[in-house]
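These notes are about the structure you will find just below.
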Amino acid sequence: MSVTSREQKFSGKYSSYTAQDRQGLVNAVTCVLSSSSDPVAVSSDYSNSLSIAREVNAYAKIAGCDWTYYVQKLEVTIGRNTDSLNLNAVPGTVVKKNIDIDLGPAKIVSRKHAAIRFNLESGSWELQIFGRNGAKVNFRRIPTGPDSPPTVLQSGCIIDIGGVQMIFILPEQETIISDYCLNHLMPKLLSTYGTNGNNNPLLRNIIEGSTYLREQRLQEEARLQQLDHLHTPLSSSSDVNPIGDPHGDTIMMEEDEEDENYTRGGIRPNTYTSSSNNAVTNGNVPHIENPSDLSLDENRYIKPPQSYASMITQAILSTPEGSISLADIYKFISDNYAFYRFSQMAWQNSVRHNLSLNKAFEKVPKRAGQQGKGMNWKISDEVRRDFLNKWNAGKLSKIRRGASVTRQLQLHMSKFGEIPAPESSSIDPRGIKAQKVKKSLQATSSILGESAPQLQRTQLTGQISTTTSMDVTTNANVNNSSLS
């Protein structure tokens, strides 16, 4: 079937979205697919970094998180190549692999583990599994063995062999990723792209409508209710004045979507004492003390009363630059709270979810010369500016329940007289002192955007009896066209 336009029209579940939105979803899903803990050969053989602008004749595409294989024949083998191991001792030997997609050297993958074939009778692509450890398609185990029925592949199917996930894409079909797959991938999608879905309307709507996000928000609300009584000494003590104007006028500080992720389990500290010895010019700040040092090993069974948002804020404020990497946030929490240092639960996941969900935190580029990949985290410019403006105006009242980030900012400001900020921040913290500052701050909030890595653009045309033309451009989009 001939192609009359570069953008094929589809009438499927994503038809109301643009081709760019649909491709953005495929890109996002591909980038969060799992790979083996050890390097696999296909990641180097067909690495995305090796792609150059050129035309490729291909029937379809199979893509992992960091590699792309173009299907150029009617049968593709997947397995573990062993010839290169036997010929390494011969200098100058050119190794011709007998496997198309090499998932070695891990022996969990058989030498010939699977094959993807085009069935001329049915006109469909099928996956046959030979390896004893089997495989999954769309997160469900499929029949294994040479006599077992093959599994028909649709465009958007996610294949998992030996812990290496890959997505199968056809040009003649709309690439549909099943809801079941999206539910499995939702924690990674949310952690990587946030509730905004990397500014992709389709991905954003999928994340917002997910059961996972709804459950996360319900858990946050439940944890907030559990934390209510912890704030009672701070908000209702008769011998402590509320924080605000020295003349007694108070204005409640509003804050967007603060999340208190206090988790179940562990032993709560029994008593908390408040002291008015730390009064400052801007108001009396009660100092909350734990009954003992929670960093000591002996207190490993005592769950800290601080929420994850509070501990993240403490970690950020502990740095002179006001920004910190995710790994250093983990280290700060482990060093200061023995409960998490000895905990077997995946509390790091809760930290990542807080960073993604809480608008008080945002990413910032790492400092020049700072080691490690990824970005740093800081207090958002909007939250910092709102806090400092109200502090300088003397209009901070007693902290409302759930405002964990504000509480930590207030305690830090009372003790040190300033809030650290990274160089890229639009707010200059140097002029902020513990005394009431009459000069108002005028700053604009900088919003950092990150573009997700994208699949390579492929233009597929022609008949199944002949190979099809495919434009390959690094970090471009896939334009679905027609194959029959």
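Quick reminder: no glycine exception, Cβ is built from N, Cα and C everywhere.
Keep in mind that this structure shows the original residues, not the substituted ones.
The domain 'FHA' annotation in Swiss-Prot covers 76-142 and rests on sequence analysis.
In Swiss-Prot, a mutagenesis experiment is listed as ARG80 to Ala, annotated with the note Leads to reduced colony size when FKH2 is deleted. DSSP assigns ARG80 (mutagenesis position) to coil, not to a helix or a strand.
In Swiss-Prot, a mutagenesis experiment is listed as SER110 to Ala, annotated with the note Leads to reduced colony size when FKH2 is deleted. If you take the C-beta of SER110 (mutagenesis position) and look for same-chain residues 6 or more apart in sequence within under 8 angstroms, you find GLY79, ARG80, PHE130, GLY131, ARG132, ASN133.
Per Swiss-Prot, mutagenesis ARG111 to Ala is noted as: Leads to reduced colony size when FKH2 is deleted. Here the Cβ of ARG111 (mutagenesis position) has 16 other Cβ atoms within 10 Å, regardless of which shown protein chain they belong to.
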Using a 10 Å cut-off, grab the number of neighbouring Cβ atoms around the Cβ of ARG80 (mutagenesis position), all chains included.
22
